[in-house]
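For the mutagenesis experiment Tyr79 to Phe, the note given by Swiss-Prot reads: Abolished activity. For His81 to Ala or Asn, Swiss-Prot lists a mutagenesis experiment annotated as follows: Abolished activity. Swiss-Prot lists Gly84, Tyr305 with the feature catharanthine binding site. Here Swiss-Prot describes Tyr115 to Phe as a published mutagenesis experiment; the accompanying note says: Slightly reduced activity. According to Swiss-Prot, the mutagenesis experiment Asp172 to Ala or Asn carries the following note: Abolished activity. Abolished activity; when associated with A-173. Looking at Swiss-Prot, you'll find the mutagenesis Ser173 to Ala noted as follows: Strongly reduced activity. Abolished activity; when associated with A-172 and N-172. Under the heading of mutagenesis, Swiss-Prot lists Ser173 to Cys and annotates it as follows: Abolished activity. The feature active site, proton acceptor is assigned by Swiss-Prot to Ser173, with a curator's inference given as support. Swiss-Prot documents Pro174 to Thr as a published mutagenesis change and attaches the note Slightly reduced activity. One mutagenesis experiment named in Swiss-Prot is Tyr204 to Phe, and its note says Strongly reduced activity. In Swiss-Prot, a mutagenesis experiment is listed as Asp218 to Tyr, annotated with the note Strongly reduced activity. Here the residue is the original one, while Swiss-Prot reports the published mutagenesis Phe219 to Tyr with the comment Slightly reduced activity. The note that Swiss-Prot attaches to the published mutagenesis Tyr226 to Phe is: Slightly increased activity. Under the heading of mutagenesis, Swiss-Prot lists Asp274 to Ala and annotates it as follows: Normal activity and acquired ability to produce tabersonine. For the mutagenesis experiment Asp274 to Asn, the note given by Swiss-Prot reads: Slightly increased activity. According to Swiss-Prot, the feature active site maps to Asp274, an assignment based on a curator's inference. Under its mutagenesis annotations, Swiss-Prot gives Tyr305 to Phe the following note: Normal activity. Feature annotation from Swiss-Prot assigns active site, proton donor/acceptor to Tyr305.
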Amino acid sequence: MNSSTDPTSDETIWDLSPYIKIFKDGRVERLHNSPYVPPSLNDPETGVSWKDVPISSQVSARVYIPKISDHEKLPIFVYVHGAGFCLESAFRSFFHTFVKHFVAETKVIGVSIEYRLAPEHLLPAAYEDCWEALQWVASHVGLDNSGLKTAIDKDPWIINYGDFDRLYLAGDSPGANIVHNTLIRAGKEKLKGGVKILGAILYYPYFIIPTSTKLSDDFEYNYTCYWKLAYPNAPGGMNNPMINPIAENAPDLAGYGCSRLLVTLVSMISTTPDETKDINAVYIEALEKSGWKGELEVADFDADYFELFTLETEMGKNMFRRLASFIKHE
C-alpha cells in the first residue's frame, strides 16, 4: 500500500533532514550521501591506488597504497569513517577523498573500514565490524608472498609493504567513538600475532557526557539523536559506557591499547557553533588523570569540522597537516 492510500506510511520515527529519515513502517531514506567512487590504480591526481577487499560476509575495506619503491615498509593507517553511525561509506567520495590524500601525504598503507550502518544494523554491530577488520589487518603480520597461496583472504599490499610496528587507528566523530571503544578493547584483548596499536587519532570524538554547561535544545537534539537512532536499546541509554567514557561502569581509560593519541577538536559544525567543548574537556581530563602511560596530544582548531575533508581553506589544510605530522611522528 502506498502513501496515497495509507497516510501512516509517511509517519517518521526520526526526521533528521537533510541527512536521513526513518519511517514507522521501517523504511530508511538517506537524503544525503556523496557519490560512489570505484576502485582505481595510479590515480592521476595523487598516484595512489586503491581496491575493495572483502573481510567477511558483513565487513569489507578499501585498501590504499601510495607510489613507493620495492620492498619499502610503510605505516598502516586504519580509518573508521563518521557520519552518525548511519550515513556515508568508505567507498563514497566524502571520506574516500580524504583518505586518498592522507595516504599520499603520509605514505601509509590505508585501510578504510566499510562497516554496517544503523538503523538496519544497530549498534554494537559497527563496533564488532571494526574490531573484526582490525583483527584481519593484524592477521597479515609475519606472512610473505608464499603465504598467499594458502591464505586467499589476505591482501598482498599489506603483506609486502605494511610495517606492523607502526599501526595507526583513526576516526572522526562517531568513527572516533568507534576508535575509542576499539582502543578499550585492544587494551583487554590481544590482536592477532601480538600486533600492537602504536597510535590513534580521535578527530572531533563523539561522546555524550553530562557537564555543568547546558546544551541548547536544538544542538542537544541533533547531537544526541544519532546515538538514540543507532543504539535505541543501549543499556543505560546515554550513560552507556560506549558513549559516556566516564560513566560509573565505564572501563578504565588507563587501559587504552595504544602508545600515542591525538585528540583534535573544532569550533564549528556545518557553520553552527560547536557546543561539545566541555564534553571533550571532561574526557581529556579523565584520560590525563587515569594513569594511562601513553603520550597524549590535543589540537584545538578554530575551524569547522568539514574543513578537514574539503581542504578548500587554509585552516582545513592546517588541520590536515597536523594529523599527518602525528602519523609521521614529526
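All residue numbers here begin at 1 and follow the chain in the order shown.
For all residues, glycine too, the Cβ spot is worked out from N, Cα and C.
Substitutions noted, but not modelled.
Features per Swiss-Prot, on structure.
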| residue | record | DSSP (3 states) |
| --- | --- | --- |
| Tyr79 | mutagenesis position | strand |
| Gly84 | catharanthine binding site | coil |
| Tyr115 | mutagenesis position | coil |
| Ser173 | mutagenesis position | coil |
| Asp218 | mutagenesis position | helix |
| Tyr226 | mutagenesis position | helix |
| Asp274 | mutagenesis position | coil |
| Tyr305 | mutagenesis position | coil |
Find the shortest Cα-Cα separation between Gly84 (catharanthine binding site) and the mutagenesis positions Tyr115, Ser173, Tyr204, Phe219, Tyr305, and name the residue that gives it. Ser173
Counting other Cβ atoms within 10 Å of each residue's Cβ, which of the mutagenesis positions Tyr204, Tyr226 comes out lowest? Tyr204
So among the mutagenesis positions Asp172, Asp218, Asp274, who's got the most Cβ atoms within 10 Å? Asp172
Based on Cβ atoms within 10 Å, give me the single least packed residue among the mutagenesis positions Phe219, Tyr305. Phe219
Ranked by the number of other Cβ atoms within 10 Å of their own Cβ, which of the recorded positions Gly84, Pro174 ranks first? Pro174
For Tyr115 (mutagenesis position), the spatially nearest of the mutagenesis positions His81, Tyr204, Tyr226, using Cα atoms, is His81
Nearest recorded site to Tyr204 (mutagenesis position) by CA-CA distance, among mutagenesis positions Ser173, Pro174, Asp218, Tyr226, Asp274: Ser173
Measuring C-alpha to C-alpha, could you say which of the mutagenesis positions Tyr79, His81, Asp172, Phe219, Tyr226 are within 10 Å of Asp274 (mutagenesis position)? Phe219
Listed mutagenesis positions among Tyr79, His81, Asp218, Tyr226, Tyr305 whose Cα sits within 10 Å of Ser173 (mutagenesis position): His81, Tyr305
So Ser173 (mutagenesis position), by the Cβ count within 10 Å over all chains shown, scores 22
State the Cα to Cα distance, in Å, between Tyr79 (mutagenesis position) and Phe219 (mutagenesis position), rounded to an integer. 27
By a simple count, how many Cβ atoms lie within 10 Å of the Cβ of His81 (mutagenesis position), its own Cβ left out? 24
Report the nearest neighbour of Tyr305 (mutagenesis position) in space among the mutagenesis positions Asp172, Phe219, Tyr226, comparing Cα positions. Asp172
